[in-house]
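Here is the structure we will look at, set down as structure tokens.
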Amino acid sequence: MAEGGGGARRRAPALLEAARARYESLHISDDVFGESGPDSGGNPFYSTSAASRSSSAASSDDEREPPGPPGAAPPPPRAPDAQEPEEDEAGAGWSAALRDRPPPRFEDTGGPTRKMPPSASAVDFFQLFVPDNVLKNMVVQTNMYAKKFQERFGSDGAWVEVTLTEMKAFLGYMISTSISHCESVLSIWSGGFYSNRSLALVMSQARFEKILKYFHVVAFRSSQTTHGLYKVQPFLDSLQNSFDSAFRPSQTQVLHEPLIDEDPVFIATCTERELRKRKKRKFSLWVRQCSSTGFIIQIYVHLKEGGGPDGLDALKNKPQLHSMVARSLCRNAAGKNYIIFTGPSITSLTLFEEFEKQGIYCCGLLRARKSDCTGLPLSMLTNPATPPARGQYQIKMKGNMSLICWYNKGHFRFLTNAYSPVQQGVIIKRKSGEIPCPLAVEAFAAHLSYICRYDDKYSKYFISHKPNKTWQQVFWFAISIAINNAYILYKMSDAYHVKRYSRAQFGERLVRELLGLEDASPTH
């Protein structure tokens, strides 16, 4: 098929429309935060920049060029089969004879489970996940910790027990750093560039620092507790329950690590000494995310218990760690016919077959150096001496499982039991026109590209306060995720049609409502 020719370019818009029809469930798409990036153009399938996570989401063993946007195309020619030990692979159940199979049946209607009134405010959506009873528990635990701390280390004459109103204001100050990124939340009272007089008048800096000193979600370890995150685990459990009850995900979902690295604005203003003093994160945060809306369905925190050989760094690229993470993230997904997209570190035949028995279907990118390739035919994992033409591919099938080797300036391998191997798709490239591919490759590119775009935008709204204690880091990341989820529910509600807030405006409104500077509607 011609690459970059005029005919291909003329056909591309129609092919793109056909692809959009297949992926119309990505209904929030590029406007997920009420704003458009420099590379949006109304197409949710292109990455926003060359540095986008989508470049790593579909890296090949030869060249790191991701699949582009999907579309529809006539059946392409397939790459000629290389000489291979056919008998061994046939004995293992793998065959080049392909058969059509229907997609996993899914009849559930995804979206919010509760209809919010048009008058609902930002804090109403936030409190779907962090309600008053959770905040009241923080008040109790913080006061308990302050009392025990002073019994042990001496009285603090400046301390007065915190109230629910003050706890909301405390959260509001912290959340404000997700909108106005600054080195320290104390900049609000500084009188400098990041100062905010209207916020500073609600609470004195001295009072804020006292609450920050004693703030706790769980004040004391119980005798049975051994988990390193015991100080935040009850909050994570409560948050998970609220995610489950507030939203029904679409059929297609993604397992991945969201962008939670250091804020680039902060790094740019740091001295080299300050950067050296900052401790490396001691945990890994994984999520299961709805690929139609960006709603994060489930959070999993893997704590690095120590620096020994069993620590997180030692297991960073090992399949057993990532398989454990995937099982934990999908423990509530059994029997629902979800389609889960995975990266190379999770993709494995053993895991996918295990999930299929539970009614969970998968489509994952495969890399020989990062994936568990046990049980896969060696001939499909070895690159031929002469590269095939762009868009050619080979497929072998075992039961419902298809192993795809597709060429696009590099070999890309996919393992899936969610898509028929005989169904055709197409990747649309701006300069090259359409590139034929199996439907599984097209679907992977569409959904992963959407999540990468979402990631690029929502990571800008993480709370930039960086505490040294691991449980506090996890807590503020979880709060940030809850706010982003709240905004998604807001965009899918009638309230969005009354006042169309962007993500930044929604965050600003939430801060002012928590600090009591704006009236919130009485929907709770």
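Glycine residues also receive a Cβ, built from the backbone N, Cα and C atoms like all the rest.
For reference, Swiss-Prot has these:
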| type | residues | note |
| --- | --- | --- |
| MUTAGEN | D237 to A | Loss of DNA transposase activity and of cell transforming activity |
| MUTAGEN | D244 to A | No effect on DNA transposase activity |
| MUTAGEN | E257 to A | Decreased DNA transposase activity |
| MUTAGEN | D261 to A | Decreased DNA transposase activity |
| MUTAGEN | D263 to A | Loss of DNA transposase activity and of cell transforming activity |
| MUTAGEN | E272 to A | No effect on DNA transposase activity |
| MUTAGEN | E274 to A | No effect on DNA transposase activity |
| MUTAGEN | E305 to A | Decreased DNA transposase activity |
| MUTAGEN | E434 to A | No effect on DNA transposase activity, nor on cell transforming activity |
| MUTAGEN | E442 to A | No effect on DNA transposase activity, nor on cell transforming activity |
| MUTAGEN | D455 to A | Loss of DNA transposase activity. No effect on cell transforming activity |
Inset, instruction - Provide the three-state secondary structure of D455 (mutagenesis position) computed with DSSP. - result: helix
Inset, instruction - Give the residue from the mutagenesis positions D237, D244, E257, E434, D455 that has the most other Cβ atoms within 10 Å of its Cβ, counting over every protein chain displayed. - result: E434
Legend entry - E442 (mutagenesis position), number of other Cβ atoms within 10 Å: 30
Inset, instruction - Fill in the CA-CA distance, D244 (mutagenesis position) to D455 (mutagenesis position), as an integer in Å. - result: 21
Inset, instruction - Sorry to bug you, but what's the C-alpha spacing from E257 (mutagenesis position) to D455 (mutagenesis position), rounded to the closest Å? - result: 10
Legend entry - Cα-nearest neighbour of E257 (mutagenesis position) within the listed mutagenesis positions, D237, E434, E442: D237
Inset, instruction - Going by DSSP, give the three-state secondary structure for E434 (mutagenesis position). - result: strand
Inset, instruction - Whole-number Å only: compute the distance from the Cα of E434 (mutagenesis position) to the Cα of D237 (mutagenesis position). - result: 46
Inset, instruction - Report, in whole Å, the straight Cα-to-Cα distance of D237 (mutagenesis position) from E442 (mutagenesis position). - result: 36
